[in-house]
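Undergrad: Starting off with a structure, shown below.
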Amino acid sequence: MKLLMLAFVFLLALATCKGDEFVCEENEPFTCNQTKLFNSGNFEKGFIFGVASSAYQVEGGRGRGLNVWDSFTHRFPEKGGADLGNGDTTCDSYTLWQKDIDVMDELNSTGYRFSIAWSRLLPKGKRSRGVNPGAIKYYNGLIDGLVAKNMTPFVTLFHWDLPQTLQDEYNGFLNKTIVDDFKDYADLCFELFGDRVKNWITINQLYTVPTRGYALGTDAPGRCSPKIDVRCPGGNSSTEPYIVAHNQLLAHAAAVDVYRTKYKDDQKGMIGPVMITRWFLPFDHSQESKDATERAKIFFHGWFMGPLTEGKYPDIMREYVGDRLPEFSETEAALVKGSYDFLGLNYYVTQYAQNNQTIVPSDVHTALMDSRTTLTSKNATGHAPGPPFNAASYYYPKGIYYVMDYFKTTYGDPLIYVTENGFSTPGDEDFEKATADYKRIDYLCSHLCFLSKVIKEKNVNVKGYFAWSLGDNYEFCNGFTVRFGLSYVDFANITGDRDLKASGKWFQKFINVTDEDSTNQDLLRSSVSSKNRDRKSLADA
């Protein structure tokens, strides 16, 4: 009988190993954490599996000029996080970058997405005012270290840390002067590092700075209408987000044009922006909610993808926003249209959308209201789409499937890299609890499972996946109250060891599973049950 049972288990494992037969679960309990059954072998050869970070969140402030997040978190420390945290020191990757590479090597990572700090390379914001040789040395060391370990660098030029001097001089992205300054900064980066960096990202999450930085005032530079937040030093939540978004697109396109004109033929690299994505589900079965869901997709994704693919904003945005939405000149439209070789897509959560036609007074109106939708974490029956992501939202692993398919079918089958996907845990947990982050394994493996599935079923052109994040770091607006890392950072002793969490050990095995790995891993906590495979998704409830 024992031999018969062993034979049955072996046959079950053998069948489940086949990528096209592995079942992806939409909700707990998850079984995808078994690296013997689901691993990098479910993806094509050469698929990049990496981790990600950004300069302000990991480098620390040593050796660079001030940026808008420095000023923002010091002027409004409570907005930097409930713990009043900021990026003054954080992980000190500026001096401890070799530790980062060692952790990535331990993870078996084949790629690393990081950003260059504009105010580190150009402390006074402009190339004409001087280049910092210390920054060149630092980034050369990091890039060379990655290449030596056969890790592919993906380098972001702007991850929200605008030099403060440019914000002071002309209000940063509110002014078209930013286009030339960003172009010059990008040109310098291509010149200095482009012989080794073959994957450039212009701007991280085009949606975020206009909305959180200029509509809500929750992010740097913290502008908004007075009645949205009395602490905002100035702003107009109805108009400024559209101006900033417009200038971001022009700056992005100018950088892409410089790369294609001066460097691409010799350096043989690629360049594109990063989009923050979400999947949206109807709040209920009404046509109004279904229509609101489509509007949410357009105002969230199409706001930027419309210009990038067609050289103009979506018609419904023009109808709803009116003259608050800027126009592209013919020359600008031609420059913006098609200004990407690939798209980086960040994906974390799914929301429900319901119709909201309420007209509010102009002094409390924000650009986020223009889609005439209300976004919620639960639907009309009180159901969430999946397990908790944080105190206010939930995740839905199949959402990544739908997002990838949506971008393929809506925006012309682009080359895609998943440039962020990750899960937070409380920042106040002790070492033992923080490193036993099994819920992060569930999050990562369930999303990777649906990513593999959509690539196979829909032939979506995805070539890489970067987990957020390499290690614990400063989290925008949350300080150190949350941890996203696959490795543990002790912020009371940042020079200490960077220990892999359970999620890091899982990712390590996922990337490079070996025959020596036990089938009955200690990570295998979820049972394989037909009941779980057959149960209805909460997203459909």
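Each position is counted from 1, following the chain as shown.
Each Cβ is built from the backbone N, Cα and C atoms, and glycine gets one as well.
Pulled the feature table from Swiss-Prot, pasting it below:
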ACT_SITE  Glu420  active site, nucleophile
BINDING   Gln57, His159, Asn204, Gln205, Tyr348, Glu420, Trp468, Glu475, Phe476, Phe484  beta-D-glucoside binding site
VARIANT   Ser128 to Asn  In strain: cv. Ta-0
VARIANT   Thr261 to Lys  In strain: cv. Ba-1
VARIANT   Lys264 to Gln  In strain: cv. Ba-1
VARIANT   Gly427 to Ala  In strain: cv. Ag-0, cv. Ba-1, cv. Mh-0, cv. Mr-0 and Tac-0
VARIANT   Asn459 to Gly  In strain: cv. Su-0
VARIANT   Val489 to Ile  In strain: cv. No-0, cv. Rsch-0 and cv. Ta-0
Undergrad: If one measures from the C-alpha of Ser128 (variant position) to the C-alpha of Gln57 (beta-D-glucoside binding site), what distance in angstrom results, rounded to a whole number?
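TA: Here the two Cα atoms are 27 Å apart.
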Undergrad: What span in Å does the beta-D-glucoside site cover, taken as the longest CA to CA distance among Gln57, His159, Asn204, Gln205, Tyr348, Glu420, Trp468, Glu475, Phe476, Phe484?
TA: 18
Undergrad: Name the one residue among Gly427, Trp468, Val489 whose Cα is closest in three-dimensional space to that of Thr261 (variant position); these are the recorded positions.
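TA: With Cα distances computed to Thr261 (variant position), the winner among Gly427, Trp468, Val489 is Trp468.
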Undergrad: Just to be sure I understand the packing, how many Cβ atoms besides its own are within 10 Å of the Cβ of Tyr348 (beta-D-glucoside binding site)?
TA: 21
Undergrad: For the recorded positions Ser128, Asn204, Thr261, which Cβ has the most other Cβ atoms within 10 Å, all shown protein chains included?
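TA: Output for this query is Asn204.
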Undergrad: Near Gln57 (beta-D-glucoside binding site), which residues of its chain come within a Cβ-Cβ distance under 8 Å, counting only those 6 or more away in sequence?
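TA: For Gln57 (beta-D-glucoside binding site), the qualifying residues are Gly87, Thr90, Cys91, Ser469, Asn473, Tyr474, Glu475, Phe476.
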Undergrad: From the recorded positions Asn204, Tyr348, Glu420, Trp468, pick the residue whose C-alpha lies nearest to the C-alpha of Gly427 (variant position).
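TA: Going through Asn204, Tyr348, Glu420, Trp468 one by one, the Cα closest to that of Gly427 (variant position) is Trp468.
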Undergrad: Residues with Cβ closer than 8 Å to the Cβ of Val489 (variant position), same chain and 6+ apart in sequence?
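TA: Set apart from Val489 (variant position) by at least 6 residues yet with Cβ under 8 Å, we have Cys91, Gly471, Asp472, Asn473, Arg498.
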Undergrad: Name, in the order they occur in the sequence, the residues of the same chain whose CB lies under 8 A from the CB of Asn459 (variant position) and which sit 6 or more residues away.
TA: Lys408
Undergrad: In terms of DSSP three-state secondary structure, what is the assignment for Asn204 (beta-D-glucoside binding site)?
TA: coil
Undergrad: What is the number of other Cβ atoms found within 10 Å of the Cβ of Trp468 (beta-D-glucoside binding site)?
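TA: Looking across every protein chain shown, the total is 24.
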